[in-house]
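K.L.:
To start, I am sharing the structure in question, which I have written as structure tokens.
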Amino acid sequence: MKIMMMIKLCFFSMSLICIAPADAQTEGVVFGYKGKNGPNQWGHLNPHFTTCAVGKLQSPIDIQRRQIFYNHKLNSIHREYYFTNATLVNHVCNVAMFFGEGAGDVIIENKNYTLLQMHWHTPSEHHLHGVQYAAELHMVHQAKDGSFAVVASLFKIGTEEPFLSQMKEKLVKLKEERLKGNHTAQVEVGRIDTRHIERKTRKYYRYIGSLTTPPCSENVSWTILGKVRSMSKEQVELLRSPLDTSFKNNSRPCQPLNGRRVEMFHDHERVDKKETGNKKKKPN
């Protein structure tokens, strides 16, 4: 039961990105997405959450053209994903999928991060050029030093997303468990090929930020894929269906950039000047 042991360890050691105990709380403090426990109040709910209010490297952000810098030293994302066991989990404030040992790794700036889980937010947390999308997928990886790397994909309403189509029956079962009163249900998925989740990209954005839920720790390397993917409206509702009403819209508002640098990778040396705020000088 390695997958179940890993889930327990994750619940114990990581209150990140809504990996929280069963009642959507950390350190015994309930947090939410509106009202007295909403994002604007997170920093005042518990001393351990103070960074949510005073941190200067908070996430998510709105990635604006004028703030983007093309970095020719960045490399394409190197990800190695494999077959592994998986479990779908209702985390009260989001739907997540935990992976067993050996799920894969991502290498960012010569640092290795191991794939732990993925989860969805509806609507998207990050905005791209002022646009908020229908959903956002977070692939969560952790390094040996405890820091995190999250690879995020934005989704617009359109054609069905193939991986979610495969998970339809499991998501329906997760919803049925909630209706029975089990608000922290777990549904065994079995062995899956995590390579089916990976998507190649010719462009991405990178910046240093934080967890998007309490305690909002500022130890996350964010990679936002430049290509916006599609999922159907029905799939968006399917992701929301296992959650209580107060968590169906589970996106934290965008946070100030505070002078941070948002870098862009593009596999072409020539970058459209409309995409970036730093224009290259013409040669003499």
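If you go along the chain as it appears here, the first residue is 1 and each next one adds 1.
Glycine residues also receive a Cβ, built from the backbone N, Cα and C atoms like all the rest.
Grabbed the feature section from Swiss-Prot, which reads as follows:
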{"type": "BINDING", "residues": "His119, His121, His138", "note": "Zn(2+) binding site"}
{"type": "BINDING", "residues": "Thr212, Thr213", "note": "substrate binding site"}
{"type": "DOMAIN", "residues": "29-266", "note": "domain 'Alpha-carbonic anhydrase'"}
{"type": "MUTAGEN", "residues": "Asn85 to Ala", "note": "Loss of N-glycosylation and impaired trafficking from endoplasmic reticulum (ER) to chloroplast; when associated with A-112; A-182; A-219 and A-249"}
{"type": "MUTAGEN", "residues": "Asn112 to Ala", "note": "Loss of N-glycosylation and impaired trafficking from endoplasmic reticulum (ER) to chloroplast; when associated with A-85; A-182; A-219 and A-249"}
{"type": "MUTAGEN", "residues": "Asn182 to Ala", "note": "Loss of N-glycosylation and impaired trafficking from endoplasmic reticulum (ER) to chloroplast; when associated with A-85; A-112; A-219 and A-249"}
{"type": "MUTAGEN", "residues": "Cys216 to Ser", "note": "Folding loss; when associated with 52-L-E-53"}
{"type": "MUTAGEN", "residues": "Asn219 to Ala", "note": "Loss of N-glycosylation and impaired trafficking from endoplasmic reticulum (ER) to chloroplast; when associated with A-85; A-112; A-182 and A-249"}
{"type": "MUTAGEN", "residues": "Asn249 to Ala", "note": "Loss of N-glycosylation and impaired trafficking from endoplasmic reticulum (ER) to chloroplast; when associated with A-85; A-112; A-182 and A-219"}
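Give me the structural setting of these features: burial, nearby parts and distances.
P.N.:
Taken residue by residue with DSSP, Thr212 (substrate binding site) is part of neither helix nor strand, so it is coil.
Reduced to three states, the DSSP call for Asn85 (mutagenesis position) is strand.
Taken residue by residue with DSSP, Asn112 (mutagenesis position) is part of a strand. Long-range Cβ proximity for Asn112 (mutagenesis position), meaning a same-chain Cβ under 8 A and a gap of 6 or more residues, is found for Asp105, Val106, Ala143, Lys144.
Classification of Asn182 (mutagenesis position) by DSSP places it in coil, neither helical nor stranded.
Less than 8 angstroms from the CB of Cys216 (mutagenesis position) sit Trp42, Gly43, Phe49, Thr51, Cys52, Gly55, Gln58, Ser210, each of them six or more residues away in the same chain.
Note: Asn219 (mutagenesis position) has non-local neighbours Gly146, Ser147, Phe148, Ser210, i.e. same-chain residues 6+ apart with C-beta under 8 A of its own C-beta.
For the recorded site, Asn249 (mutagenesis position), the DSSP three-state label reads coil. Under a cutoff of 8 A between CB atoms, and with a sequence separation of 6+ in the same chain, the neighbours of Asn249 (mutagenesis position) are Tyr33, Lys34, Thr122, Pro123.
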K.L.:
For His138 (Zn(2+) binding site), which of the recorded positions Asn85, Asn182, Thr212, Thr213 has the nearest Cα in space?
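P.N.:
Closest by Cα: Thr212.
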K.L.:
Out of Asn85, His121, Asn182, the recorded positions in the record, which is closest to Thr212 (substrate binding site) when you go by Cα distance?
P.N.:
His121
